[in-house]
Amino acid sequence: MPVAHVALPVPLPRTFDYLLPEGMTVKAGCRVRVPFGKQQERIGIVVSVSDASELPLNELKAVVEVLDSEPVFTHSVWRLLLWAADYYHHPIGDVLFHALPILLRQGRPAANAPMWYWFATEQGQAVDLNSLKRSPKQQQALAALRQGKIWRDQVATLEFNDAALQALRKKGLCDLASETPEFSDWRTNYAVSGERLRLNTEQATAVGAIHSAADTFSAWLLAGVTGSGKTEVYLSVLENVLAQGKQALVMVPEIGLTPQTIARFRERFNAPVEVLHSGLNDSERLSAWLKAKNGEAAIVIGTRSALFTPFKNLGVIVIDEEHDSSYKQQEGWRYHARDLAVYRAHSEQIPIILGSATPALETLCNVQQKKYRLLRLTRRAGNARPAIQHVLDLKGQKVQAGLAPALITRMRQHLQADNQVILFLNRRGFAPALLCHDCGWIAECPRCDHYYTLHQAQHHLRCHHCDSQRPVPRQCPSCGSTHLVPVGLGTEQLEQTLAPLFPGVPISRIDRDTTSRKGALEQQLAEVHRGGARILIGTQMLAKGHHFPDVTLVALLDVDGALFSADFRSAERFAQLYTQVAGRAGRAGKQGEVVLQTHHPEHPLLQTLLYKGYDAFAEQALAERRMMQLPPWTSHVIVRAEDHNNQHAPLFLQQLRNLILSSPLADEKLWVLGPVPALAPKRGGRWRWQILLQHPSRVRLQHIINGTLALINTIPDSRKVKWVLDVDPIEG
């Protein structure tokens, strides 16, 4: 009897075997309903079908129901998901279900759902409306129904309610019916509807190069300075793709930040543009997903998880702001959407465009190795003038709310000229260091030349590279000052302390806390554009693609947090943030200014960025990473473990380290650091520790991990901790 090997959404790296009853057939990629646990049925996805099982056949339960006649995934997405589960060492069931809309996970049909509507019956058309005058809601409802059908999901917006319609139904005056939406083929009347901008020479060259390779895999880095017209290149490439009857996937870092982008695509093309993001309800998400799969959607714009959308005939993938860290999932299945998008493009044999003003070092490394091709856009639209740059030395300055006196003076000047000011504060990813405010001394580990991380709760300094520790000094060993401060300031604290400095000036704080509610970001941005807010306080969210014509002063307040972080990636993140931020000032014919506050104005990173630009920084950083044998020249895997008592996690990781180093696959090129506390050592009441594995060969490191995972359950403490694997981590 055939055996179905079924993936279930459980945290176990295996499939489960079920018998297929006589007469029941199923294909890999189809959903089934199966018994699981005590008196419980679950939805599963068939990974394969065979005639054998590791268990005796008489011990296997049978599949209850097959939900699909054809796989819910296209062939290319199926291959992508199976490969990704293996590469990221994540349970196959969790991976497959992550890629499905919630309603499909729950067993809903993978087809356009019938759309229900109310209509007036023959009796309802003939009855005297005055007979309902004692029930005004019913009278209103029937009068409306006589004008035509009313869709069920529209009732909530009307003057009457569902109860009135149900009452009319009991009287035989109205009823419910349904119809399945017909497929509409946009290809029959496709045309470019919006206004085309004339491409400059660089843009035209880029579009032509990509078009010439349209029928095979090619990866293109579109490196364009802020305001150089990358979106116009995307639009022109999509014109060519849609003209061939193919579809396009456009991925963006934060869907809430790009209402302008969506509008530009919808205005440009006389074809359906669907949007996939976390703000959609379940029905909207399923509808967009199905339209992409059946070819009804010409363009899908979405965030990270949109990568797994099935397409009938995909012709190109665009990754906008490809350097953005939000493409990396940080919880659960820790995949990187940019990297998987390249795999998908290769599998589908189509071009992929990676666009950025500040490309990731991994992407630039692939360009150096001839895996990707480089296209440059160097001219800003309208020949806008670059912002004037200032570095303010904070040493010995009496700061207010984290602002130097010179910055406060500049802010007043710009505000008096009826302009707007942005203050950037970006703690995320920058580990706190200990700094002397008077002389600029930074607490540094003597064993490995990295900066100590300040642990406030334990009141000690700890090196996250070699694990050496020391108490927090009472005074600066360089100048004797007792003014030792942790680097960093919070946006909320800044907002509160700015108010008395600028009385009567409207202040708007834009960060994760203030924009979590649906529509909150759009509302705040509209207020900014109306001039309702004069001072904007924000994190890196504000650096992503917004155009603020009245912003003429931009200041970065916590530069030192990036310069002296324990995370080797923080310099790259800061360089990207600074370059993006500098493009926010003075974009509408007004001269812009950018101010950086630091205790170390002579720092080489600042000097390179200010006077040579991001490209020079990236070249220098890649050379340094190569010399230090850090990614992208080597591969990293982090194993994190956590517990409630701060005992089992480090013990488990030490046992795991011993297991790895004793493996016959481990060679002299494998480097293992730890166990050390995670950069955020305590979260949610749990203590977090980690070990880092590094190897110059990605393939070899994968083999080592595979061999280790097969034996991990032999470690005594493995069941006393929660542990996760992070392949190609982007945070220390």
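For all residues, glycine too, the Cβ spot is worked out from N, Cα and C.
Note that the structure is a prediction, hence the values are computed from the model and not measured.
Listed in Swiss-Prot for this protein:
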DOMAIN    211-377  domain 'Helicase ATP-binding'
MUTAGEN   Thr226 to Val  Strong decrease in ATPase and helicase activities. Does not affect DNA binding
MUTAGEN   Lys230 to Asp  Loss of ATPase and helicase, allows assembly of primosome and replication of phiX174 DNA, does not complement a deletion. No change in DNA binding. Partially complements filmentation and UV sensitivity, loss of recombination-dependent DNA replication
MUTAGEN   Lys230 to Ala  Loss of ATPase and helicase, allows assembly of primosome and replication of phiX174 DNA, complements a deletion
MUTAGEN   Asp320 to Ala  Strong decrease in ATPase and helicase activities. Decreases DNA binding
BINDING   Cys436, Cys439, Cys476, Cys479  Zn(2+) 1 binding site
MUTAGEN   Cys439 to Tyr  Defective in DNA replication, no longer forms PriA-PriB-DNA complexes, rescued by excess DnaT
MUTAGEN   Cys445 to Gly  Normal ATPase activity, loss of helicase activity, 5-fold less primer synthesis
BINDING   Cys445, Cys448, Cys463, Cys466  Zn(2+) 2 binding site
DOMAIN    447-638  domain 'Helicase C-terminal'
MUTAGEN   Thr482 to Ala  Binds and unwinds replication forks, moderately impairs PriB binding, PriB stimulation of helicase, and DnaB loading onto forks
MUTAGEN   His483 to Ala  Binds and unwinds replication forks, strongly impairs PriB binding, PriB stimulation of helicase, moderate decrease in DnaB loading onto forks
MUTAGEN   Leu557 to Pro  In priA306 (srgA1); suppresses recG deletion, increased resistance to UV and gamma irradiation, assembles primosome, replicates ColE1 plasmids. Slightly reduced UV resistance and increased SOS induction; when associated with a priB deletion
MUTAGEN   Arg584 to Ala  Does not affect DNA binding, but impairs ATPase activity
MUTAGEN   Arg698 to Ala  About 10% reduced helicase activity, binds DNA normally
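Distribution of Swiss-Prot features across the structure.
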residue: Thr226; record: mutagenesis position; DSSP (3 states): coil
residue: Asp320; record: mutagenesis position; DSSP (3 states): strand
residue: Cys436; record: Zn(2+) 1 binding site; DSSP (3 states): strand
residue: Cys445; record: mutagenesis position; DSSP (3 states): coil
residue: Cys476; record: Zn(2+) 1 binding site; DSSP (3 states): coil
residue: Thr482; record: mutagenesis position; DSSP (3 states): coil
residue: Leu557; record: mutagenesis position; DSSP (3 states): coil
residue: Arg698; record: mutagenesis position; DSSP (3 states): helix
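Those same-chain residues not listed among Cys436, Cys439, Cys476, Cys479 yet with C-beta within 8 angstroms of the centroid of the Zn(2+) 1 site C-beta atoms are His437, Asp438, Gly440, Trp441, Pro477, Ser478, Gly480, Ser481, His483, Leu484. Among the mutagenesis positions Thr226, Thr482, the residue whose Cβ has the fewest other Cβ atoms within 10 Å is Thr482. Considering only the recorded positions Thr226, Lys230, Cys466, Cys476, Cys479, Thr482, the residues lying within 10 A of Arg584 (mutagenesis position) on a C-alpha to C-alpha basis are Thr226. Comparing His483 (mutagenesis position) with Cys463 (Zn(2+) 2 binding site), their Cα atoms are 22 Å apart once rounded. Secondary structure at Arg584 (mutagenesis position), taken from DSSP and collapsed to helix, strand or coil, is coil. In this structure, the CA atom of Arg698 (mutagenesis position) is 43 Å away from the CA atom of Cys476 (Zn(2+) 1 binding site).
According to DSSP, Cys463 (Zn(2+) 2 binding site) is assigned to coil rather than to any helix or strand.
For the binding-site residues Cys463, Cys466, Cys476, Cys479, a Cα-Cα cutoff of 10 angstroms around Cys439 (mutagenesis position) retains Cys476, Cys479. Taking Cβ-Cβ distances under 8 Å and a sequence separation of 6 or more, the neighbours of Cys479 (Zn(2+) 1 binding site) in its chain are Cys436, Asp438, Cys439, Trp441. If you measure from the Cα atom of Lys230 (mutagenesis position) to that of Cys466 (Zn(2+) 2 binding site), you get 43 Å.
Annotation: Cys463, Cys466 are the binding-site residues among Cys463, Cys466, Cys476 whose CA atoms are within 10 angstroms of the CA of Cys445 (mutagenesis position).
In this structure, the C-alpha atom of Thr226 (mutagenesis position) lies 21 angstrom from that of Leu557 (mutagenesis position).
Summarised as a single figure, the pLDDT of the domain 'Helicase ATP-binding' (211-377) averages 92.
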